[in-house]
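Structure first, then comments.
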Amino acid sequence: MQERHTEQDYRALLIADTPIIDVRAPIEFEHGAMPAAINLPLMNNDERAAVGTCYKQQGSDAALALGHKLVAGEIRQQRMDAWRAACLQNPQGILCCARGGQRSHIVQSWLHAAGIDYPLVEGGYKALRQTAIQATIELAQKPIVLIGGCTGSGKTLLVQQQPNGVDLEGLARHRGSAFGRTLQPQLSQASFENLLAAEMLKTDARQNLRLWVLEDESRMIGSNHLPECLRERMTQAAIAVVEDPFEIRLERLNEEYFLRMHHDFTHAYGDEQGWQEYCEYLHHGLSAIKRRLGLQRYNELAARLDAALTTQLTTGSTDGHLAWLVPLLEEYYDPMYRYQLEKKAEKVVFRGEWAEVAEWVKAR
């Protein structure tokens, strides 16, 4: 039975999106997991805690005996059924626990007794995690071009269309602004970093990559922060700035934040609840920058937002949102971005409309 235990093996697993049956407890999985992993634990959180306490008080033999006692009979059979189904569904997969120790070996031996030979990751999640961290450090050393521009400039789409682009906001499940949340919850910090490492490894493996194309992000994207090694390299990177007409930016923002988000919320929750979630999403975004807008201006824009939502609900038109979106861009977002860009003006190497920047990046 082949087992994976070298750095290259670990990288190959991440590049291939090899299915990983992660037998750690749910609390461990939630703290950090690999992108292609599914959590089918040997022990649940309470069982793991009990075994851990027993280990500290009575030693390894007593803890092992307790573990076998807790995971027995119908409980063991239910978990065996889940592992067996996952193995059959993912014949190229691999088992994983925290460090490649007893848990994955126990599950492997039980599966073997049931007629299923399934490999495991020697070193477990810890080894994969260290591989992900090291890969990011190494790959971040390649040259980087950042795509900058005011809100609504289509930066994310431009990055997505580059073969050497990595969509940081897509990986973080957040668009990086007060209105940036998506319907997908953000990953834990470790899981986000693992996903980023896997994406960089896959992108690098597909081609003879000379440089990265990334969006000009701040350190935080929602609740996730960029790995320091990558963030440091981004502060030194060249910047290409998209400068599209204001009207085109408004069209993009209308599509992204009003039409698409309304569709996504109603698709996920149904018409009535979806509408309420959509309204709450917009109000939450505006409320997040209340202090910077000042109370009076915030109240004015919030009233315009309410009026726009009433119009959208009764007519289906999103045009009313321009009454609060335009001043929000002109008074807050655009001045803020231009101020930030001025501080790194020496890094700007190209300016142009979206298509011009895309062509410039393609020629790098």
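Keep in mind that glycine also has a Cβ here, set from the backbone N, Cα and C atoms.
Keep in mind the model shows the original residues, not the substituted ones.
Fair warning: this is a prediction, and the values are worked out from it, not measured in the lab.
According to Swiss-Prot, the protein carries these features:
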type	residues	note
ACT_SITE	Cys97	active site, S-selanylcysteine intermediate
DOMAIN	14-137	domain 'Rhodanese'
MUTAGEN	Cys96 to Ser	No change in selenation activity
MUTAGEN	Cys97 to Ser	In vivo, abolishes 2-selenouridine synthase activity. In vitro, reduces activity by only 50%
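Note: the domain 'Rhodanese' (14-137) comprises 76 helix, 11 strand, 37 coil (DSSP; helix = H, G, I, strand = E, B). Across all of the domain 'Rhodanese' (14-137), the predicted model scores a mean pLDDT of 97.
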